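What Swiss-Prot records for this protein:
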| type | residues | note |
| --- | --- | --- |
| ACT_SITE | Asp628 | active site, nucleophile |
| ACT_SITE | Glu657 | active site, proton donor |
| BINDING | His524, Arg626, His733, Asp734, Asp793, Arg797 | substrate binding site |
| DOMAIN | 927-1018 | domain 'Fibronectin type-III 1' |
| MUTAGEN | Asp628 to Asn or Glu | Loss of function |
| MUTAGEN | Glu657 to Gln or Asp | Loss of function |
| MUTAGEN | Asp734 to Gln or Glu | Loss of function |
Amino acid sequence: MFKRRTLGFLLSFLLIYTAVFGSMPVQFAKAETDTAPAIANVVGDFQSKIGDSDWNINSDKTVMTYKGNGFYEFTTPVALPAGDYEYKVALNHSWEGGGVPSQGNLSLHLDSDSVVTFYYNYNTSSVTDSTKYTPIPEEKLPRIVGTIQSAIGAGDDWKPETSTAIMRDYKFNNVYEYTANVPKGYYEFKVTLGPSWDINYGLNGEQNGPNIPLNVAYDTKITFYYDSVSHNIWTDYNPPLTGPDNNIYYDDLKHDTHDPFFRSPFGAIKTGDTVTLRIQAKNHDLESAKISYWDDIKKTRTEVPMYKIGQSPDGQYEYWEVKLSFDYPTRIWYYFILKDGTKTAYYGDNDEQLGGVGKATDTVNKDFELTVYDKNLDTPDWMKGAVMYQIFPDRFYNGDPLNDRLKEYSRGFDPVEYHDDWYDLPDNPNDKDKPGYTGDGIWNNDFFGGDLQGINDKLDYLKNLGISVIYLNPIFQSPSNHRYDTTDYTKIDELLGDLDTFKTLMKEAHARGIKVILDGVFNHTSDDSIYFDRYGKYLDNELGAYQAWKQGDQSKSPYGDWYEIKPDGTYEGWWGFDSLPVIRQINGSEYNVKSWADFIINNPNAISKYWLNPDGDKDAGADGWRLDVANEIAHDFWVHFRAAINTVKPNAPMIAELWGDASLDLLGDSFNSVMNYLFRNAVIDFILDKQFDDGNVVHNPIDAAKLDQRLMSIYERYPLPVFYSTMNLLGSHDTMRILTVFGYNSANENQNSQEAKDLAVKRLKLAAILQMGYPGMPSIYYGDEAGQSGGKDPDNRRTFSWGREDKDLQDFFKKVVNIRNENQVLKTGDLETLYANGDVYAFGRRIINGKDVFGNSYPDSVAIVVINKGEAKSVQIDTTKFVRDGVAFTDALSGKTYTVRDGQIVVEVVALDGAILISDPGQNLTAPQPITDLKAVSGNGQVDLSWSAVDRAVSYNIYRSTVKGGLYEKIASNVTQITYIDTDVTNGLKYVYSVTAVDSDGNESALSNEVEAYPAFSIGWAGNMNQVDTHVIGVNNPVEVYAEIWAEGLTDKPGQGENMIAQLGYRYIGDGGQDATRNKVEGVEINKDWTWVDARYVGDSGNNDKYMAKFVPDMVGTWEYIMRFSSNQGQDWTYTKGPDGKTDEAKQFIVVPSNDVEPPTALGLQQPGIESSRVTLNWSLSTDNVAIYGYEIYKSLSETGPFVKIATVADTVYNYVDTDVVNGKVYYYKVVAVDTSFNRTASNIVKATPDIIPIKVIFNVTVPDYTPDDGANIAGNFHDAFWNPSAHQMTKTGPNTYSITLTLNEGTQLEYKYARGSWDKVEKGEYGEEIANRKITVVNQGSNTMVVNDTVQRWRDLPIYIYSPKDNTTVDANTNEIEIKGNTYKGAKVTINDESFVQQENGVFTKVVPLEYGVNTTKIHVEPSGDKNNELTKDITITVIREEPVQEKEPTPTPESEPAPMPEPQPTPTPEPQPSAIMAL
């Protein structure tokens, strides 16, 4: 224990300190590199009291001062008047994220006028003020002092004046903390306040108390805490576990599909290959681990146990492993089931199911995906890394004006619209009500004259551009310009040419080394086709199906069975379009429509084969197919399609049009490529860097790490030949032009500025750099390279702007395409992520040791591709495991040169630009061959390694781990001998070694074969095992066995010998004359094998260590037991010896019955229902004269046994779910009641056959409280209503809740969203942002049901909602103000009558507005605080009428009552005559 220095010493020190340093204050200034992470200012209704305006986020008067370490302060310049206030902190003068705190405002109460200091910490988002919190002064901040200081680099041990382990209160809760990386070891420490011992606290928070011990078992990060109120001191260090604790540490669980240590090999695997899956847990945390996987092909779920394979080198983690292999192609979905005592955890994929690091949950959540593909799957070598060019034929080039106007009609008898001006915009009937519209209002009937001859004329242009594959949109006869509505599959459309033109184009392309892919549309035809003939235009040919139906007999048409026409003449049209009648399915497949299958697939000249080999001339045929709406045609059809084209051109491309994960269609029996829209969307999300709806998908900004995760997700799911042949597009005929996505549209006055174009072009160039450097087949949509712009269909199909091209952009594309073509490494080199942080993404490609990723021979080459979407910066890229030091690179774009030094390469990247670094030719990048005969010999305190010399090796590197397959650490380098002795080992631990060979240039070979070693003390003897006496059976009466072990140098020290393993073995010998029938179960074979349990150290016995273990015998009769010990992880065992000290000795004892010999009463086991992937058992309770101990569950594959015990449950449990079953397999079960004396009574036997049963999936959703009464729907990839927002209407179950039950097959990978009947009313995120599709895997959670509980945050059509008052509300004259109450999205800028304020965390806001008499108009405006988004910007006007006050009439005064006077009599006058008059009243 540390002893305090004497007072005299301290006084002497202080005198010297004062004399030397005098008046120098002790300062704890922030580091120079600690710059403010943001501008923070306090805003609230106090601002007007200091000469500002309330809630002014743009104020420069309340900007907080940055103090370092994330801390900010602001003190009011004057005293605030007494009263109540509200405030919060705004960042960067914006309400983005809703301010800090995000939930509501903070209150401030002042009893008297006061100056107030506000405190904020950026790192913890904590806010407070001086009325609630008083910090410890800087000079008195607590600090850690002790033997730990030097270990963590915090000054000299036990010297507070040198301690840099300063603790800070990051959350303003009077708890100060400090975090450090602490090496393994034993330490003692205390906490002092300030740089002296004047005030210090030790164990239990006692002032001047004892030192605090800290025993750290492995290198780890530890946070130290000090409570300034209680003075308690603690850490967050969790010492290693020693056994089950009914708890699983979720934060320590890990499975990373992108890390070969956790999943090897990476990515999709071939049939017959073995994949190794591993999961990490806190050491000693798990009692068992299993993997549960669903097989998409067999439709079964299987559980396989995992085995513990070792621990991490620092002892912090343990690892469990399972190996799987499949001899058939399939797609596997897996998760882990982890148990520790009574606790069960599940570990599956992350919420987005992108692979990589997963997530632990209490219930089954998301599955990881594993693709198993046919080992024979391949693509043509010319396809891997080729550059594709997609052409929409009518819009590319007019090479033959004579065929421009050969059509009289388009669809039916609609007219054809021919353009005279090549540079016209396509007719867009959406614009028919706009001024200047000149079209005819008919969709897809306008033509420009582009044709096959035009493509032929431009082949040299394409060759010069670097194109090696052309993909043609449909060219067969059709009434429309897009030609996805085929009229005749056997003919080239007359506006495009004829068969001879086609053959010439194919031959000319092939002569230039260019392959051609055709577009096949086999889900539907045109209603105006020779096959359907809705309009009766082809009556001179064979009768069309529709005309035959009209004649009352559809079978009269040779095409009659292709379509299903209902009695009323209706039929299924693709996505509801009656112009596109769908080919029907029989028994789930179009292939079962024989005449259709023969026409497309089976006949010698079937369409699938003919156009690859027209008239027997392969050179005059195309080279493969792109296949439209591939997922809307039965897979069986495509399997036969593949077999057919393989007879003409083996492995010819079959490119599927699929917009999501296509892995299930890429297993090897059909498609071998896909239109990679996943790639497109990820690249756009990264580069565009803002939310944008392109008509197909809403893009949301992501950083480089998320980009890498999404790209790696594709890489790991697709078979390797497919991944290197995917059609990596940025745009197509179905998407908005990429230049317009990036912000430029020449025909839109809001997007056609030079500034917009410059920015869009920079973004496009950046995307092209990524596209041309990445594995796959990059695809250019015609004209993109020339600056073509255009919005949604049909605007994305403008004519190629010949003569008006963007020459600079064309030259750039030519350059970047040819960089790819000239460097094989960019085509078939391997792929490794090198840097993914913020705005910068970098990946590497390699051909080393003379082999590419497919094992083909090519010269060595290395490439590094870097893209930067942000500001200019210097990027340090770690190349330690990628390429050796000294390799020189040249940027093929800029010409700059770079060299790898000290394991990194530093690349300067300008804003919105990139680099393609190619290693200079002539450098030696071929490493020596790997060592194959490494050997290890274990000794006491050392491991001896040896191997044979390798050609060209000048030295060797030694690597060490504790588990096979990874976690290697280099422990020695530049070893020049072919032997090595490792003495830095701990006896009793397992080590794994591998060695690499290094040549004179520094090229390092692959790892050698792995060898295990177990250095250990030698065990000399084990014995002194006690004799167990006759034992009475009982659940609470265990047998205790003791034994001793001696190992020189290990057990002769005080305490337990390190890493010694001790185990007790026991087994049942026989009844020994006892009546054991009460303990037995009929049909269960008595286990007479040894059972081994761990023993624990209980103390020293001289030079020996003493161990003890317990077990509970459950049968009367004779039992045998023995103890064994191992000092080398169980590689060798020493058993307890007899009296001679040499012979292994097992001892026996007798177990006799207790006084309770009465078995439990019988129990009834119910017949289980049929469930998928599980059997649920239920039984009646059993009783006993003493007590029931529990129930044992037994299982067999035969009714007569043998039965095997699979579980034991407590006496209060009357059910059990067995998930270790296979659908379709028969199982038998019995349940046995066991009492406290192990008397047993068995139930009846039941038979169960789990099988695939549709699962009732119950979707419950909670919607915002302002949701209108128009209902809620669930839309997704349901087969019966594919992404239909008005289908699947839910039932209202509460004020804000809806529910629906759908029947789905187990294993279904469902994606869905909630809407209110329309995509205009789809759900949104809490910030109003677009959210990703929700995803679930359908599983049986019990009783063939699954419950999904979701919450909708917001709706697209309601960015703001006003609860009250309603528009045109009338209030009485006495109401002089009214409260506006509403709800809006987080981070919104809300103003009411141009006055801004902040909404609460849940989006609710209230604002009181004054009312004048009469009509009051309140203007409410909301908009996002970041980029403008029209969808999130809305204005609402609320009219409130305040009644005028009622004007009361003045009352008529009442005279006082007086007696009326009596008039004197008067004579009656005689009036003079008067004219008539109207008396005015």
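Positions of Cβ are set from backbone N, Cα and C atoms, glycine also.
Substitutions noted, but not modelled.
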Quiz item: Which of Asp628, Glu657, Asp734, Asp793 (the recorded positions) has the most other Cβ atoms within 10 Å?
Solution: Glu657
Practice problem: Pop the Cα-Cα gap between His524 (substrate binding site) and Glu657 (mutagenesis position) into the table, whole Å please. | Solution: 15
Exercise. Calculate the distance in Å between the alpha carbons (Cα) of Arg626 (substrate binding site) and Asp734 (mutagenesis position), and round it to a whole number.
Key: 14
Quiz item: Once near-sequence residues are set aside, which residues in the chain of His524 (substrate binding site), 6 or more away, have Cβ atoms under 8 Å from its Cβ?
Solution: Asp485, Gly573, Trp574, Leu580, Pro581, Val582, Ile583
Quiz item: Here are the binding-site residues: Arg626, His733, Arg797. Which has the lowest count of other Cβ atoms within 10 Å?
Solution: His733
Quiz item: Among His524, Arg626, His733, Asp734, Asp793, Arg797, which the record lists as binding substrate, how far apart in Å are the two most distant Cα atoms?
Solution: 22
Exercise. Take the C-alpha atoms of His733 (substrate binding site) and Asp628 (mutagenesis position) and report the distance between them in angstrom, rounded.
Key: 12
Practice problem: Based on DSSP, name the secondary structure state of Arg797 (substrate binding site): helix, strand or coil. | Solution: helix
Exercise. Write down the Cα-Cα distance for Asp628 (mutagenesis position) and Arg797 (substrate binding site), rounded and given in Å.
Key: 18
Practice problem: Between the Cα atoms of Asp734 (mutagenesis position) and Asp628 (mutagenesis position), find the distance and write it as a whole number of Å. | Solution: 11
Practice problem: Kindly assign His524 (substrate binding site) to one of the three DSSP-derived states: helix, strand or coil. | Solution: strand
Exercise. Quick one: average pLDDT across the domain 'Fibronectin type-III 1' (927-1018), no decimals.
Key: 97
Practice problem: Report, in whole Å, the straight Cα-to-Cα distance of Asp793 (substrate binding site) from Asp628 (mutagenesis position). | Solution: 17
